[in-house]
Amino acid sequence: MSTQAAGNQTSSGATDSEDSYDSWYIDEPQGGQELQPEGLVPSCQPNVPPSLYHTCLAVLSILVLFLLAMLVRRRQLWPRCGHGRPGLPSPVDFLTGDRPRTVPAAVFMVLFSSLCLLLPTEDPLPFLSLASPPGRDGEAETSRGPWKILALLYYPALYYPLAACATVRHGAAHLLGSLLSWAHLGVQVWQRAECPESPKIYKYYSLLASLPLLLGLGFLSLWYPVQLVRSFGHGAATGSKGLQSSYSEEYLRTLLCQKKLKSSSHTCKRGFASQAWMYFRHSVYIPQRGFRLPLKLVLSVTLTGTAIYQVALLLLVGVVPTIQKVRAGITTDVSYLLAGFGIVLSEDRQEVVELVKHHLWALEVCYISALVLSCLLTFLMLVHSLVTHRTNLRALHRGGALDIGPLTQSPRPSRQAIFCWMSFTAYQTAFTCLGLLVQQILFFLGTLTLAFLVFMPMLHGRNLLLLHYLKSSWPFWLTLALAVTLQNAAAHWAFLDTHHGRPGLTNRRALYAATFLLFPVNVLVGTMVAAWRVLLSALYNAVHLGRMDLSLLPLRAATLDPGYHTYCNFLRMEASQSHPAATAFCALLLRTQRPKPRATPQDGLRLGEEEEGIQLLQTKDLVAKGAGPRARQGRARWGLAYTLLHNPALQAFRKTALPGARPNGAQP
């Protein structure tokens with residue numbers, strides 16, 4: 001009996017111990033479920049897998065590209081054996097000045113935003129099933145490297161037909177562009193609406209980063225239907241209308257009909273407001289009549305703005321939410337953590353918590369302030385660089401040369417110039433991203449130093465490290481300040497004298513003695529000046545890192561700056577291959593070959609006027625109106641002929657003498 005009772009007691013004790021043992025893990029999930037940490041966004045499982053979306057879009061893009069190829073006839077690659085066969089359409093006419101620029105800008109913005117969305121995604125190519133799921137040890141992550149490299153080629157090919165629909169200039173192409181843009185926009189909107197949150201980086205990062213992508217696709221989904229309606233309404237009249245109002249003719253009209261500046265404008269005194277306005281006009285790009293930025297520069301501006309948004313968004317959502325979570329989770333245990341490092345902020349633990357939260361808030365303010373300052377400076381540098389682009393292009397159009405040292409000044413295209421022209425827009429985007437990141441680091445360190453070494457100690461009256469350092473080293477700084485002040489005062493009052501209105505040296509013995517005696521002190525001053533020089537150089541280079549029109553190296557070493565070297569070759573390529581004067585001349589030649597219409601509107605051009613170039617001199621100038629038609633013809637002839645013959649930038653368009661040529665262009 002006693003043994004059974006003891007056994008029952010033992011079994012009951014074991015049961016109690018097991019119950020108490022299980023109670024230790026009462027917070028563990030039951031049934032093998034995993035407990036999600038607080039604040040972690042679960043992965044979204046869409047109803048339709050993204051692989052199906054991308055497969056359909058890829059097939060649709062290939063079909064659209066095939067249909068566009070049927071509309072384009074191949075004439076350049078094999079003119080003898082392949083004439084009239086379908087050819088691959090061009091996505092963007094980069095060297096054509098009269099094509100719409102909004103479509104390439106929107107497509108490039110969509111492409112760059114899609115590449116930025118590759119950062120948080122797990123599947124770079126969603127329509128391909130990866131070999132192995134991601135593991136905890138990161139082995140599967142390394143296997144995704146080749147797929148990410150392949151994604152850099154997949155997305156340009158995916159959006160290739162979307163851009164090519166605008167270059168074909170056909171109603172069917174506009175219809176295909178409308179369908180393709182609607183498909184892309186519908187897929188993106190459906191995905192963002194079904195899964196607005198993502199567990200990577202920040203829960204709304206994918207949604208915020210896709211805003212430029214949605215904006216570009218939304219514009220394309222409206223632009224293509226509008227062009228389709230216009231093609232049905234106007235027909236082929238739109239092409240001739242665009243040809244008559246071409247940029248090249250406007251450029252020549254502005255160039256050959258410049259009004260003389262009034263002499264009073266140079267002698268009148270400008271006030272402060274007018275001087276400020278002139279400085280604003282020279283610092284900020286304002287569109288001017290008769291000049292249009294090349295398409296490559298327009299794309300660079302669009303991608304720079306998109307890069308500023310994407311990098312700023314990544315820097316913001318990658319750091320600020322983490323700081324806010326840390327500040328919200330501060331408890332009294334932080335006092336023990338700081339005491340372990342020998343830091344005692346206060347005897348009251350609650351006061352320590354408030355101080356730590358206040359310092360974390362100051363850290364967040366410094367970070368956001370540095371980010372705002374970096375974005376503003378990058379944007380201002382972008383706007384100011386457009387003025388430099390316009391000045392350099394106008395100089396090259398007039399036949400000038402850029403002073404960049406030993407680089408060749410030949411206007412003809414070369415292998416290096418073509419490579420630089422191809423990579424200019426991509427380089428500009430990369431320089432902007434890296435420049436914004438470097439500025440953020442430098443400005444954050446600067447604001448952090450000012451906040452925690454100057455403002456916060458003075459506000460709380462404790463941890464005055466900077467003031468203690470200045471208190472202990474004031475003789476050193478006072479000596480340097482007195483040395484600089486006394487040398488400047490002596491140079492002005494003792495060693496400089498004016499004779500007959502001309503300054504000259506005096507008291508040379510005292511000057512030599514002071515120079516010898518103050519040499520050790522000047523070494524210390526030079527050390528401080530060298531540190532200040534390094535700081536200024538770092539700030540200047542960080543601010544101007546995103547600008548390719550400026551060299552970060554001296555003029556003699558400008559060829560070693562790859563960004564500036566690429567920019568100069570890009571300008572030469574643009575000036576030699578898309579010169580407005582040569583384009584206008586070719587347009588006039590093509591126009592004279594057309595049959596003369598029966599009825600010419602008032603704004604139209606007669607055949608004789610086209611041959612003589614009189615339409616380039618249609619101006620409201622009274623002097624030009626008072627002159628006879630022969631005088632206008634002479635000015636047009638000499639102006640255009642002199643530009644075509646004596647402008648070095650147009651040498652690339654010249655051909656050798658034709659054998660057996662006859663006057664007036666007749667061929668035997």
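Note that Cβ sites are derived from N, Cα and C of the backbone, with glycine treated the same way.
None of the noted substitutions appears here; every position holds its original residue.
Quoted from Swiss-Prot, the note on mutagenesis experiment L256 to H is: Not expressed at the cell surface; when associated with H-336.
Counting every protein chain shown, 21 other Cβ atoms lie within 10 Å of the Cβ of L297 (mutagenesis position). Listed in Swiss-Prot is the mutagenesis experiment L297 to R, annotated as follows: Not expressed at the cell surface.
Experimental mutagenesis is annotated in Swiss-Prot for Q310 to H, with the remark: Expressed at the cell surface but reduced RBP binding and vitamin A uptake activity; when associated with P-315. For Q310 (mutagenesis position), the same-chain residues lying six or more positions away in sequence with a CB closer than 8 A to its CB are F112, S113, C116, A209, P212, C433.
Among the mutagenesis entries in Swiss-Prot is L315 to P, noted as: Expressed at the cell surface but reduced RBP binding and vitamin A uptake activity; when associated with H-310. Look at L315 (mutagenesis position): DSSP puts it in a helix. Sequence-distant contacts of L315 (mutagenesis position), defined by Cβ-Cβ distance under 8 angstroms and a gap of at least six in the same chain, are L371, L437, Q440.
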